[in-house]
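S.K.: When I checked Swiss-Prot for this same protein, it listed these features:
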type	residues	note
BINDING	Cys191, His225, Cys230, Cys232	Zn(2+) binding site
MUTAGEN	Glu130 to Ala	DNA methylation defects
MUTAGEN	Tyr140 to Ala	Loss of interaction with H3K9 and DNA methylation defects
MUTAGEN	Asp141 to Ala	Strong DNA methylation defects
MUTAGEN	Phe162 to Ala	Loss of interaction with H3K9 and strong DNA methylation defects, when associated with A-165
MUTAGEN	Cys191 to Ala	Decreased stability of the protein
MUTAGEN	Cys232 to Ala	Decreased stability of the protein; when associated with A-225
Amino acid sequence: MAASDDSSHYFTEFTLSEIVDMENLYKELGDQSLHKDFCQTVASTFSCSVNRNGKSSITWKQVQIWFQEKLKHQSQPKSKTLPSPPLQIHDLSNPSSYASNASNATFVGNSTFVQTRKGKASDLADLAFEAKSARDYAWYDVSSFLTYRVLRTGELEVRVRFSGFDNRHDEWVNVKTSVRERSIPVEPSECGRVNVGDLLLCFQEREDQALYCDGHVLNIKRGIHDHARCNCVFLVRYELDNTEESLGLERICRRPEE
């Protein structure tokens, strides 16, 4: 019997964070990522990571094969048929790796999410990511990554559990477009770091819902204040519905610096 060309067994050796790292490396380096020396460095870095405690080490060959498969998928012409089922699903549940945080959201009725405002930056130690829900296109803190799958199109999806919600509200989300490092609440002493044109995560309060949505800064009315209280006003336009609103510092979070 001919050997299967399904390469999913190579992908299942990696954790989600390792795949995200390799996605970014491939985006920067392209086919240069196939070089043996580079793959050895990546494999050594992954194997020495604390996230690999209790897991087998990664070999440079596994890393190289991952990049080869990525390059192959990128080179293939787009098919006109519907995408095939996912290549694999891998269990990432690990209580020691992903710490749950106190509830920052509640579920109301059958379909309405209601979020509370984020805390201080010092509260972010255990929650590193946020994900965008397909239900309302709002961003929620991620409590844990449960499984992931690599589609035949090469896209990576992960199943997330949102902080403050149970497994009934778990979702598959696209890693590239709907998962990112958690936004950071802006302290009064940091308001000068927010500029016109910046992308912010904004707390949008409406009569029927309260959501965290992306918005761009259109204008800033800066006031004189001390490090303990900020009276600046930020005019933002929400990406969700293209409406504009003036917000105080307590209703905005900045994106981490790259």
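Counting starts with 1 at the first residue shown.
Backbone N, Cα and C atoms are what each Cβ position is placed from, and that goes for glycine too.
Unsubstituted: the structure retains its original residues.
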S.K.: Out of the mutagenesis positions listed (Glu130, Tyr140, Asp141, Cys191), which are within 10 Å of Cys232 (mutagenesis position), Cα to Cα?
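M.R.: Near Cys232 (mutagenesis position), where near means Cα within 10 Å, the mutagenesis positions are Cys191.
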S.K.: Starting from the Cβ centroid of Cys191, His225, Cys230, Cys232, which together make up the recorded Zn(2+) site, report each further residue of the same chain whose Cβ lies within 8 Å of that point, ordered by sequence.
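M.R.: Sorted by sequence, the hits are Pro188, Arg222, Gly223, Arg229, Asn231, Leu249.
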S.K.: Are there recorded positions among Phe162, Cys191, His225, Cys230 that sit within 10 Å of Asp141 (mutagenesis position), Cα to Cα? If so, list them; otherwise say none.
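M.R.: Of everything listed, what lies within 10 Å of Asp141 (mutagenesis position) (Cα to Cα) is Phe162.
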S.K.: Within 10 Å of Tyr140 (mutagenesis position) (Cα-Cα), which of the recorded positions Glu130, Cys191, His225?
M.R.: Glu130
S.K.: Where Cys191 (mutagenesis position) and Phe162 (mutagenesis position) are concerned, what is their Cα separation in Å, rounded?
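M.R.: Given the Cα positions, Cys191 (mutagenesis position) is 28 Å from Phe162 (mutagenesis position).
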S.K.: From the Cα of Glu130 (mutagenesis position) across to the Cα of His225 (Zn(2+) binding site), what is the distance in angstrom?
M.R.: 31
S.K.: In angstrom units, rounded to an integer, how far apart are the Cα atoms of Glu130 (mutagenesis position) and Cys230 (Zn(2+) binding site)?
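M.R.: Per the Cα atoms, Glu130 (mutagenesis position) and Cys230 (Zn(2+) binding site) stand 26 Å apart.
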S.K.: Roughly how many Å separate the Cα of Phe162 (mutagenesis position) from that of Cys230 (Zn(2+) binding site), to the nearest whole number?
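M.R.: So the Cα of Cys230 (Zn(2+) binding site) lies 30 Å away from that of Phe162 (mutagenesis position).
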S.K.: Counting only residues 6+ away in sequence within the same chain, which have a CB under 8 Å from the CB of Cys230 (Zn(2+) binding site)?
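M.R.: When sequence neighbours closer than 6 are ignored, Cys230 (Zn(2+) binding site) has Pro188, Cys191, Gly223, Gly248, Leu249 within Cβ distance under 8 Å.
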S.K.: Inside 10 Å of the Cβ of Cys191 (mutagenesis position), count up the other Cβ atoms and send me the figure.
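M.R.: Step by step: centre on the Cβ of Cys191 (mutagenesis position), count other Cβ atoms within 10 Å, giving 19.
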S.K.: Helix, strand or coil for Cys191 (mutagenesis position)? Use DSSP.
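M.R.: Reduced to three states, the DSSP call for Cys191 (mutagenesis position) is helix.
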S.K.: Return one of helix, strand or coil for His225 (Zn(2+) binding site), based on DSSP.
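M.R.: Reduced to three states, the DSSP call for His225 (Zn(2+) binding site) is coil.
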